[in-house]
Amino acid sequence: MTSLSDILASSAEAGLSLQRSDGSMPAGHNGPYHDPETPVRNTSHWLVTFLKAHELTDENRFRQAASDAVSYLLSEEARPHGHTFEHRQNDTKDRCNGLMGQAWSLEALALAARALDNERAAAVAADVFLSHPFCDKLKLWQRVDTDGTILGFDRTFNHQLWFAASGGLVAHTAPQEVSQRVRDFLDSLPSTIDLYENGLIRHPLRPSMDLSELAESVTHDVHRSMVRNHLLHYLRPPRSKRRLRNKAEGYHSFNLYALAILAREFPSHSVWSTDLLSDILEYTLSEEFREATTDNKFSHPYNPPGFEVPAAMETFSVGSYKEREMWVNEQIQHSFDPNTSLLTRGTDDKQTHAARLYEATRLDDYEIYLD
């Protein structure tokens, strides 16, 4: 028997030998999407783990590793045009990985800015966040590619949610405008989030719009993409709808984790006392959800529900300690390799999954039962 803090420290130790001289960490391929990625994403994740390892052990080598990771994220290689972070190099997709890629890097820089008292990290994080156009009407952000090109709304809900969560972290050392945009997003969350009948969060972004708003949006260059999502909601064939539901089941815990971050940063916001959140949490605690995460390629092998669900349970004070501990142990049993101290089992993207242990840094220190 060991503890989660021991797992984090030992994995950070293993991570030290993976870090390159420029501070970067090995790149993966975005899990099931198989996108050629730059080191930016995994360096962002490992940065958080190194910070946690320093907090746990007070060993300077972890602080230095975190500092080196920050240096890489602030380098020209990570932001080649001085705009957004370059996360992937797939010629058929954007290089910023929508809002999602930026959220991961902003999350890491925001935490490092405070832990390392790094003013440049704070300034860059605020600058990149605010460079993304925010729609005052829909309370949503547009994507900005690495060369500064504005690409329109990110039409995936979890990307918008995670970008808001990263903004909540950035807000600690940023202009008031950052916090205000996140609060505006939270104010509109009940009309932005879309649920299945059982409380499962839908994957596509489909904000509530009446017929007049939809008609008006058709003539608006930026808003038109939201009309597309509304049309697709009704026109998708059954097979496509089943695939999307399976994806939503694999991403439900990922959404929960972002909601938990936001709730910790804005604990008094009224959205946390709505029926909306109650419905989401009720589904999360159901046996139906547990079964849905089994053999789902977007779940344990990619998004780690064993860290994400307990984070939400802790934050919103639901479920028992034993249930949370069970989720954590299930993820460790599935993914942790005790021989390497890395989260590399049961996945075809070992580099990315190893980096995603960072999500456990926000959890209580649970007992871990290794085989």
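All positions are counted from 1 along the displayed chain.
Using N, Cα and C of the backbone, Cβ positions are placed for all residues, glycine too.
In Swiss-Prot, a published mutagenesis experiment is listed as His34 to Asp, annotated No effect. Cβ neighbour count for His34 (mutagenesis position): 12 (other Cβ atoms within 10 Å of its Cβ, all protein chains included).
According to Swiss-Prot, the experimentally introduced change Glu37 to Ala is described as follows: No effect. Within the same chain, residues at least six positions away from Glu37 (mutagenesis position) with a Cβ under 8 Å of its Cβ are Ala27, Gly28, His29, Asn30, His87, Arg88, Gln89, Thr352. Taken residue by residue with DSSP, Glu37 (mutagenesis position) is part of a strand.
Looking at Swiss-Prot, you'll find the mutagenesis Thr38 to Leu noted as follows: Defects in N-glycosylation pathway. There are 21 other CB atoms within 10 A of the CB of Thr38 (mutagenesis position), with all protein chains counted.
Here the residue is the original one, while Swiss-Prot reports the published mutagenesis Phe50 to Ala with the comment No effect. Secondary structure at Phe50 (mutagenesis position), taken from DSSP and collapsed to helix, strand or coil, is helix.
Listed in Swiss-Prot as a mutagenesis experiment, Lys52 to Leu is described as follows: Defects in N-glycosylation pathway. The number of other Cβ atoms within 10 Å of the Cβ belonging to Lys52 (mutagenesis position), over all protein chains shown, comes to 24.
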Round to a whole number and give the Cα-to-Cα distance in Å for the pair Lys52 (mutagenesis position) and Thr38 (mutagenesis position).
23
Long-range same-chain neighbours of Phe50 (mutagenesis position), Cβ under 8 Å, sequence gap at least 6?
Ala12, Gly15, Phe62, Arg63, Ala65, Ala66, Ala69
